[in-house]
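First comes the structure, then the notes that go with it.
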Amino acid sequence: MGKKYKNIVLLKGLEVINDYHFRMVKSLLSNDLKLNLKMREEYDKIQIADLMEEKFRGDAGLGKLIKIFEDIPTLEDLAETLKKEKLKVKGPALSRKRKKEVDATSPAPSTSSTVKTEGAEATPGAQKRKKSTKEKAGPKGSKVSEEQTQPPSPAGAGMSTAMGRSPSPKTSLSAPPNSSSTENPKTVAKCQVTPRRNVLQKRPVIVKVLSTTKPFEYETPEMEKKIMFHATVATQTQFFHVKVLNTSLKEKFNGKKIIIISDYLEYDSLLEVNEESTVSEAGPNQTFEVPNKIINRAKETLKIDILHKQASGNIVYGVFMLHKKTVNQKTTIYEIQDDRGKMDVVGTGQCHNIPCEEGDKLQLFCFRLRKKNQMSKLISEMHSFIQIKKKTNPRNNDPKSMKLPQEQRQLPYPSEASTTFPESHLRTPQMPPTTPSSSFFTKKSEDTISKMNDFMRMQILKEGSHFPGPFMTSIGPAESHPHTPQMPPSTPSSSFLTTKSEDTISKMNDFMRMQILKEGSHFPGPFMTSIGPAESHPHTPQMPPSTPSSSFLTTLKPRLKTEPEEVSIEDSAQSDLKEVMVLNATESFVYEPKEQKKMFHATVATENEVFRVKVFNIDLKEKFTPKKIIAIANYVCRNGFLEVYPFTLVADVNADRNMEIPKGLIRSASVTPKINQLCSQTKGSFVNGVFEVHKKNVRGEFTYYEIQDNTGKMEVVVHGRLTTINCEEGDKLKLTCFELAPKSGNTGELRSVIHSHIKVIKTRKNKKDILNPDSSMETSPDFFF
């Protein structure tokens, strides 16, 4: 019988609870099981079940576990399940005997009343009345045993241990909200507005920021629009999900900072930071490192079969693959799946009809698990958020960009490709095998090589490197015998290459490797075009072996000199060289006021395609001059934009390079979409265009512009730095990078995001008005070219 009890404890009790509740159980059982701080941190569910079996000989601690679960509102359903499982083991006869011991006057129970009897054992009526009395009695009546009052809540045990002290028996603790197990969808909606058991935690806690989402807009039950973001923070012993309802704190929750939080709320295993909370950066003597196991635990996503077993009311975070999307009038059903099963995610409000497709990954924040008819669903609530991780770009299926076979994709590391600068001479290029075939280079590779040579010459000469002789890195089709390399003078000065040129050369070498591999050139040995100072005497050409060994071959991966915060792990630099003509560019503007981060927008085009560009390196402003032809490489493709960062290569193309952009393509770049077209577009796309302001309304932190044309009206919602622009009814707004967001009535609205920009085109009578620095005035309708 003891073994059966242990099976219930482990397989149907501990196994199905989440990590936070398991840590809570360990804390509550710490006295009974003699768990020290290290054991509480390191023991897993199996080890705890073993200790419970040893300590509680009769039922392996099942009764104790049921009592704990009953005190946690989100686990009440699970407590009932465990009672029924315990009843099955004990049998009806033993249940009747137990009932007689408790209440000798009670009649023998039937099978159905046996369930209630078992419930009485774990939560007898007298105990319920006593608990109710305690709640009314005040502080004196609220004292209970330490083992029942010390979960490692963010403000209690967990945070205390993180700061080097054990939780006090009298520490005020927080309780998750009283989630009902009722499965009616109306109850789910009601649950969003029902007051939760919020516990104000005044004690300051020190945490490290692990990650944050972008700010997003949500709607309160009072139909008021507000902005928030989610974050994940950690101490040295545990992590916490945080709702940050004060977006002015975004800078604090940034860059792996260590911060101090006080006056926050705690509920649902979450922390809530609002306008009343205090957040400050920790001092230099308050730094600490979060163990990797805590970081990995914070990133962990539960398997779907485990979610199906969890109690209704749990809050869920995680990354799931989208299998199917069904859009209804007010809700969207996202069917997610993994290798263990499937589950529906119901999105409403800001989670309704987000732009995603099958194969994308959905990162869910703060979704509620609900059950109905033994079926589990994840339901979005007021603060829920979905972040899309797009599947592999379809362009990867293009033969031009498909991965090459293993032997074609392997090159030596940079150290073997001669990119070091030990002294002041140029290194003699490494030569290919002596007998390459005449088809060693394809025609496409020859074109690529020609482009690369031109590009490298321009870039290095532009950086100020003065080569005393012919440019030695030109490469081309190899003949049937090795070429004698062109050698520089024997005594160039030690300042032959500047540090800046060294960086340029390193970038160019990396870029050429990526480009030529992408084009399909098959180099049987080390890359021959690496350049750099060598020793004080010429090198004999280094010849690779006829059959290169795998010891010096490795799969080439693009190397980024700097990994900016804006680039997520799902985005990658595009290594292909893109020659474009600049059509227009905005002025530089500050998009992050506190850190004074600047950027500008641009529109560029090839001879058959137009691209919107976000440029985060304002030193490149001169490059993005209208009608100039430039070459761009190592840029990032995201959300329909090309993004240019400090690691991106941008250079002028030869003066004799001509590019004719069709007039129809130029017109398409400057056209403003009609409002009725916007209403039918996919929500989540980004919009540029010029619209007339029909009405302006300022409400709190937001400014609402009603724009109109001859096809309809739409609302533009502006937040943050753009709310102070000088704009009146009748003016025109040139909007850049505004997100098309869903709105009730399925009309949609345009919302400002962090990279949005507004240019005000004033009417003649207001021409002399002073404008906000974030905007500019223009009276000519020909604003694009």
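Quick reminder: no glycine exception, Cβ is built from N, Cα and C everywhere.
Heads up, this one's the original sequence, none of the swaps are in it.
The domain 'Pyrin' (1-88) scores a mean pLDDT of 87 in the predicted structure. Summarising the annotation, Swiss-Prot assigns domain 'Pyrin' to 1-88.
In Swiss-Prot, a published mutagenesis experiment is listed as Lys99 to Gln, annotated Predominant cytoplasmic, reduces nuclear localization (mimics non-acetylated state).
Among the mutagenesis results in Swiss-Prot, Lys99 to Arg has the note: Minor effect on nuclear localization (mimics acetylated state). The residue drawn here is the original one.
What Swiss-Prot notes for the published mutagenesis of Lys128 to Arg is this: Minor effect on nuclear localization (mimics acetylated state).
Residues or ranges marked as domain 'HIN-200 1' by Swiss-Prot: 189-389.
Here the residue is the original one, but Swiss-Prot notes a mutagenesis experiment at this spot, Tyr218 to Ala: Abolishes TP53-mediated transcriptional activation; when associated with A-267. The C-beta environment of Tyr218 (mutagenesis position), restricted to residues of the same chain at least 6 apart in sequence and closer than 8 Å, consists of Lys225, Lys226, Ile227, Met228, Gly349, Gln350, Met382, His383.
Record note (Swiss-Prot) on the mutagenesis of Glu222 to Ala: Abolishes TP53-mediated transcriptional activation; when associated with A-272. Under DSSP, Glu222 (mutagenesis position) is assigned to coil, being neither helix nor strand in the three-state scheme.
Tyr267 (mutagenesis position): 18 other CB atoms within 10 A of its CB, across all protein chains. In Swiss-Prot, a published mutagenesis experiment is listed as Tyr267 to Ala, annotated Abolishes TP53-mediated transcriptional activation; when associated with A-218.
According to Swiss-Prot, the mutagenesis experiment Glu272 to Ala carries the annotation: Abolishes TP53-mediated transcriptional activation; when associated with A-222. Around the Cβ of Glu272 (mutagenesis position), 20 further Cβ atoms fall within 10 Å across all displayed protein chains.
The annotation domain 'HIN-200 2' is assigned in Swiss-Prot to 562-761.
In Swiss-Prot, a published mutagenesis experiment is listed as Lys663 to Ala, annotated Impairs DNA binding; when associated with A-627; A-667; A-670; A-674; A-732; A-734 and A-759. Contacts of Lys663 (mutagenesis position) defined by a Cβ separation under 8 A and a same-chain sequence distance of 6+ are given as none.
Here Swiss-Prot notes a mutagenesis experiment, Arg667 to Ala, with the remark: Impairs DNA binding; when associated with A-627; A-663; A-670; A-674; A-732; A-734 and A-759. The Cβ of Arg667 (mutagenesis position) has no same-chain neighbour under 8 Å that is 6 or more residues away in sequence.
Quoted from Swiss-Prot, the note on the mutagenesis of Ser670 to Ala is: Impairs DNA binding; when associated with A-627; A-663; A-667; A-674; A-732; A-734 and A-759. The secondary structure of Ser670 (mutagenesis position), as reduced to three states from DSSP, is helical.
Counting only same-chain residues at least 6 apart in sequence, those with a Cβ under 8 Å from the Cβ of Lys674 (mutagenesis position) are Asp709, Asn710, Thr711, Gly712. The note that Swiss-Prot attaches to the published mutagenesis Lys674 to Ala is: Impairs DNA binding; when associated with A-627; A-663; A-667; A-670; A-732; A-734 and A-759.
Among the sequence features in Swiss-Prot, the mutagenesis site Lys732 to Ala is noted as follows: Impairs DNA binding; when associated with A-627; A-663; A-667; A-670; A- 674; A-734 and A-759. Following the DSSP three-state reduction, the secondary structure of Lys732 (mutagenesis position) is strand.
Lys734 to Ala appears in Swiss-Prot as a published mutagenesis result, with the remark: Impairs DNA binding; when associated with A-627; A-663; A-667; A-670; A- 674; A-732 and A-759.
The DSSP secondary structure for Lys663 (mutagenesis position) is helix. In terms of DSSP secondary structure, the domain 'Pyrin' (1-88) contains 69 helix, 0 strand, 19 coil. A distance of 46 Å separates the Cα atom of Tyr267 (mutagenesis position) from that of Lys732 (mutagenesis position).
The CA atom of Glu272 (mutagenesis position) is located 37 Å away from the CA atom of Lys734 (mutagenesis position). For Lys732 (mutagenesis position), the Cβ neighbour count at a 10 Å cut-off comes to 21, with all displayed protein chains included. Residue density at Lys759 (mutagenesis position): 21 other Cβ atoms are found within 10 A of its Cβ, drawing on all protein chains shown.
Across the structure, Lys732 (mutagenesis position) and Glu222 (mutagenesis position) are spaced 32 Å apart at their Cα atoms.
Put simply, Lys734 is the one of the mutagenesis positions Glu222, Lys734, Lys759 whose Cα lies nearest to the Cα of Ser670 (mutagenesis position).
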